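Visitor: Would you mind keeping the following structure in view while I ask a few things?
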Amino acid sequence: MPGSLPVNTESCWPKDVGIVALEIYFPSQYVDQTELEKYDGVDAGKYTIGLGQSKMGFCSDREDINSLCLTVVQKLMERNSLSYDCIGRLEVGTETIIDKSKSVKTVLMQLFEESGNTDVEGIDTTNACYGGTAALFNAINWIESSSWDGRYALVVAGDIAVYATGNARPTGGAGAVAMLVGSNAPLIFERGLRGTHMQHAYDFYKPDMVSEYPVVDGKLSIQCYLSALDRCYSVYRNKIHAQWQKEGTDRGFTLNDFGFMIFHSPYCKLVQKSVARLLLNDFLSDQNAETANGVFSGLEAFRDVKLEDTYFDRDVEKAFMKASAELFNQKTKASLLVSNQNGNMYTPSVYGCLASLLAQYSPEHLAGQRISEFSYGSGFAATLYSIRVTQDATPGSALDKITASLSDLKARLDSRKCIAPDVFAENMKIRQETHHLANYIPQCSVEDLFEGTWYLVRVDEKHRRTYARRPVMGDGPLEAGVEVVHPGIVHEHIPSPAKKVPRIPATTESEGVTVAISNGVH
């Protein structure tokens, strides 16, 4: 058929395409959810038990989506001693829009200036919390295409999740994840194993162009999330079953075939319910499921329920959450470290879960495992796909390196500063009043930011934003942070138009000696 390709093109693809390195960034301050319950005057446990959240990271007016992404990209490049020359594609997934035309990706290109590398494909991708996954799939597809030039792809997912005062506010958060994508990766995307579901709904959306706050239909949002999970899992199971049949194995796929399961996490309790939901899918698809004992023990009464009738059935939910408790503890709970401690990061949420998993298990434990990832973005778009971890867990291996790079994750979370709820509320008020302003100088201090964090210096009268980086103790001049470490491709250096914009130096001693960068002429 015209436009189609033969199936036997496997030998043409690069080997083991996937995630080579991963970096995560979250704000240096948080509000305690127990204290927030008291401050908001709600019942004890509403946020901590009902939502499953312990702490919520948040940004001051010193950080925006550009600064979050600048920080996480430079940290990934520095930690892995990478040259900016080795990046051939850079794509950003975000729903935090501060400019309706200029992309975050173009702001990040300032980090590439010293290398002279401007031959970098990709742009921003947006659909609620799904944008990071779409960007990641685009990167995988680029490497497996005729357009690939042998260099890495860099995928960035970042967001600032804020809500108006009320029930939704404790489900906020902020952060960014950067992923280096290439061949011979330790985290390999299983080709052909994606179950996707796309549908129209007004479950969560942001129609007000001057507000950061969404319009949310809470009940519909939960139904959309769970129905998408049902559909994606069904499509995924059909695809892997078809693959197995071609390989001579004819059996059904169940959750036991996943070593770990991670999910987009608006809040941790929904993830726990999602594991229960998948077990319900397994139960209903197996007409011979043993209910006298085992994981399905005592569930015979639910044999004839219909999935579409059970989204808000408390009896079904309670029974399957109990039945799936051990499954959740073994395969999912560890992945919720960042979600529980930092909140919902929107596009990077599911990849924060991946980072949490990698940070808490040894390479030997992870080797050879199949990890399922469920990504969901309101509106709505969802995919369930799987990653196969390499078998090579030897010291110095790619798997050893990626887990070692995340070994300080819990310590970084513990090093953050706890902020009182009233100060948090004041920060939210400042953001609401100033996030869209021109000719604005941020009010909050940079002293509480982590070392190496990029921050907003000012917004000029034309809405052009200027950034600086908080120095890293022990480093030399800040310019060294973006120098070429391992130049591999010779480029003609093309001066960036951003350099024509006057640099705005730090105005106070507390801001330190920094190199400021601007997003240039709009």
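Just so you know, glycine gets a Cβ as well, placed from its N, Cα and C.
When I checked Swiss-Prot for this same protein, it listed these features:
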- E95: active site, proton donor/acceptor (ACT_SITE)
- C129: active site, acyl-thioester intermediate (ACT_SITE)
- H264: active site, proton donor/acceptor (ACT_SITE)
- D43, A44, C129, N167, T171, S221, H264, K273, N344, S378: (3S)-3-hydroxy-3-methylglutaryl-CoA binding site (BINDING)
- C59 to A: Does not significantly affect biophysicochemical properties (MUTAGEN)
- C69 to A: Does not significantly affect biophysicochemical properties (MUTAGEN)
- C224 to A: Does not significantly affect biophysicochemical properties (MUTAGEN)
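Help me picture where these features are in the structure shown.
Guide: Taking the Cβ of E95 (active site, proton donor/acceptor) as reference, residues of its chain lying under 8 Å away and at least six apart in sequence are, in sequence order, T126, N127, A128, C129, G131, D159, K206, Y346, T347, G377.
Within the same chain, the residues at least 6 positions away from H264 (active site, proton donor/acceptor) whose Cβ sits under 8 Å from its Cβ are C129, S349, V350, F374, S375, Y376, G377, listed in sequence order.
Reduced to three states, the DSSP call for N344 ((3S)-3-hydroxy-3-methylglutaryl-CoA binding site) is coil. Around the Cβ of N344 ((3S)-3-hydroxy-3-methylglutaryl-CoA binding site), a 10 Å sphere holds 28 further Cβ atoms from the protein chains shown.
Sequence-distant neighbours of C59 (mutagenesis position) (same chain, 6+ apart, CB under 8 A from its CB) are P27, L68, I160, A174, N427, R431.
The Cβ of C69 (mutagenesis position) has 28 other Cβ atoms within 10 Å, all protein chains considered.
Classification of C224 (mutagenesis position) by DSSP places it within a helix. Taking a C-beta cut-off of under 8 Å and a sequence gap of six or more, C224 (mutagenesis position) has these contacts in its own chain: Q199, A201, D203, S378, F380.
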Visitor: Given C69 (mutagenesis position) and N344 ((3S)-3-hydroxy-3-methylglutaryl-CoA binding site), what distance in Å do their CA atoms have, once rounded to a whole number?
Guide: 16
Visitor: According to DSSP, which of helix, strand or coil covers C129 (active site, acyl-thioester intermediate)?
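Guide: Reduced to three states, the DSSP call for C129 (active site, acyl-thioester intermediate) is strand.
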Visitor: Within 10 Å of the Cβ of C129 (active site, acyl-thioester intermediate), how many other Cβ atoms can be counted across all chains shown?
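Guide: Excluding its own Cβ, C129 (active site, acyl-thioester intermediate) sees 31 Cβ atoms within 10 Å.
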